[in-house]
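Undergrad: So Swiss-Prot lists these for the protein:
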type    : residues                          : note
MUTAGEN : R95 to A                          : Abolished binding to S-adenosyl-L-methionine without affecting ability to associate with GATOR1 and KICSTOR complexes
BINDING : R95, G172, D190, D202, F203, S244 : S-adenosyl-L-methionine binding site
MUTAGEN : F175 to A                         : Strongly decreased ability to associate with GATOR1 and KICSTOR complexes
MUTAGEN : D190 to A                         : Abolished binding to S-adenosyl-L-methionine without affecting ability to associate with GATOR1 and KICSTOR complexes
MUTAGEN : D202 to A                         : Abolished binding to S-adenosyl-L-methionine without affecting ability to associate with GATOR1 and KICSTOR complexes
Amino acid sequence: MEPGAGGRNTARAQRAGSPNTPPPREQERKLEQEKLSGVVKSVHRRLRKKYREVGDFDKIWREHCEDEETLCEYAVAMKNLADNHWAKTCEGEGRIEWCCSVCREYFQNGGKRKALEKDEKRAVLATKTTPALNMHESSQLEGHLTNLSFTNPEFITELLQASGKIRLLDVGSCFNPFLKFEEFLTVGIDIVPAVESVYKCDFLNLQLQQPLQLAQDAIDAFLKQLKNPIDSLPGELFHVVVFSLLLSYFPSPYQRWICCKKAHELLVLNGLLLIITPDSSHQNRHAMMMKSWKIAIESLGFKRFKYSKFSHMHLMAFRKISLKTTSDLVSRNYPGMLYIPQDFNSIEDEEYSNPSCYVRSDIEDEQLAYGFTELPDAPYDSDSGESQASSIPFYELEDPILLLS
């Protein structure tokens, strides 16, 4: 060997770095992502901590909405995460793309018609299998069958209404990700918008008015002329309402319940509520929680149309099947069923979960990644008559979707 060759080879190897060491640019990107996700998670933790200490979620939320500095910092961090980090690490599992895909399937590719056909078959079957009904129940069922009949002019109009643009309300929109899709007439709202195209609106305190008695093109024109900020909206205005990473933001299950109830009132009959909520555990670990959410949301007058599990989130689509909310809060605590694992953490648990105190090891990351699989839609599709299995609830300390590494 040429003298000094060994030394030169060693130097080259050192310059190249270990094969397991990410390049400097990648390290910088990960550090920035951890910093941004720390901003977001600290806001969530502070809200939950205040809720445990005070208990008055109205007061806590009012103070939170007045803290403009924190809200602006949160909005900038979320937009940066979405623009520069999530889009690069979620290929094939994008939440926005999933929402668009479900809307196309439902409104443009026959999904809505198939769901309504199943409703009609179930109603007909109920008349054959149910013992003698009293006169009131019988007249109710006959009315339901009339509404479902494919010869009913109103039913045909309902099917054709979405032939124009799909009116979509994106709650907690931040940076208005649906604006770029031509098939949507999008209204994005947020308590602190990150871009000018998003309207300022506190959805929890949004006032609802009587539905507009206007033609479809007139309703579209109304939406294009909304004033900023938005304090009130007519009911039955949208074909789609999106809650993307929204419900876990709130510290109280009752606040999540209020959001779902308002979504029901804002949707047209057979409109879709799309819910995405973070969860990095394997597909069955929080099955009990998802079953609980399904029961609570369906009690409002929804029926689940689709469910998917991605590596870092649950994705659910519910269709509005009744004009009135039907939930009976006397016999069952439906709001309490919209829980998240963090609701059960103590203040000490939240403080321990601070990223500066604990960072998951590479081995733990690999073990976590090993359990990541996508849950197929069909077996857990309510419209197919299937149900979801339950499992023991698992308490998580963080919102793992924020660190998609």
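The chain as shown is numbered from 1 upward.
Every residue gets a Cβ built from N, Cα and C, even glycine.
Given the structure is predicted, the values throughout are model-derived calculations rather than measurements.
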Undergrad: When neighbour density is defined as the number of other C-beta atoms within 10 angstroms of a residue's C-beta, which of the mutagenesis positions D190, D202 has the lowest density?
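TA: Counting other Cβ atoms within 10 Å of each of the mutagenesis positions D190, D202 gives the minimum at D202.
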Undergrad: Restricting to the recorded positions G172, F175, D190, which ones have a CA within 10 Å of the CA of D202 (mutagenesis position)?
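TA: Of G172, F175, D190, within range: G172, D190.
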Undergrad: Based on Cβ atoms within 10 Å, give me the single least packed residue among the recorded positions R95, G172.
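TA: Fewest other Cβ atoms within 10 Å, among the recorded positions R95, G172, is found for G172.
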Undergrad: State the Cα to Cα distance, in Å, between S244 (S-adenosyl-L-methionine binding site) and D190 (mutagenesis position), rounded to an integer.
TA: 12
Undergrad: Provide, as an integer number of angstrom, the distance between the C-alpha atoms of D190 (mutagenesis position) and F175 (mutagenesis position).
TA: 9
Undergrad: To see if you understand the setup: which same-chain residues, six or more apart in sequence, place their Cβ under 8 Å from that of F203 (S-adenosyl-L-methionine binding site)?
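TA: Residues satisfying the criterion: V171, G172, I189, C259, K262.
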Undergrad: Any same-chain residues 6+ apart from F175 (mutagenesis position) with CB under 8 Å of its CB? Would you list them in sequence order, or say none?
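TA: Sequence-distant Cβ neighbours: M78, K79, A82, D83, A194, V195, V198.
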Undergrad: If you count Cβ atoms within 10 Å of the Cβ of S244 (S-adenosyl-L-methionine binding site), leaving out that atom itself, what do you get?
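TA: There are 23 such Cβ atoms around S244 (S-adenosyl-L-methionine binding site).
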Undergrad: Check the DSSP secondary structure of F175 (mutagenesis position), expressed as helix, strand or coil.
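TA: DSSP call for F175 (mutagenesis position): coil, neither helix nor strand.
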Undergrad: Rounding to the nearest whole angstrom, report the longest C-alpha distance spanning R95, G172, D190, D202, F203, S244, listed for S-adenosyl-L-methionine.
TA: 23
Undergrad: Quick check: in three-state DSSP terms, what is S244 (S-adenosyl-L-methionine binding site)?
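TA: Assignment for S244 (S-adenosyl-L-methionine binding site) reads strand.
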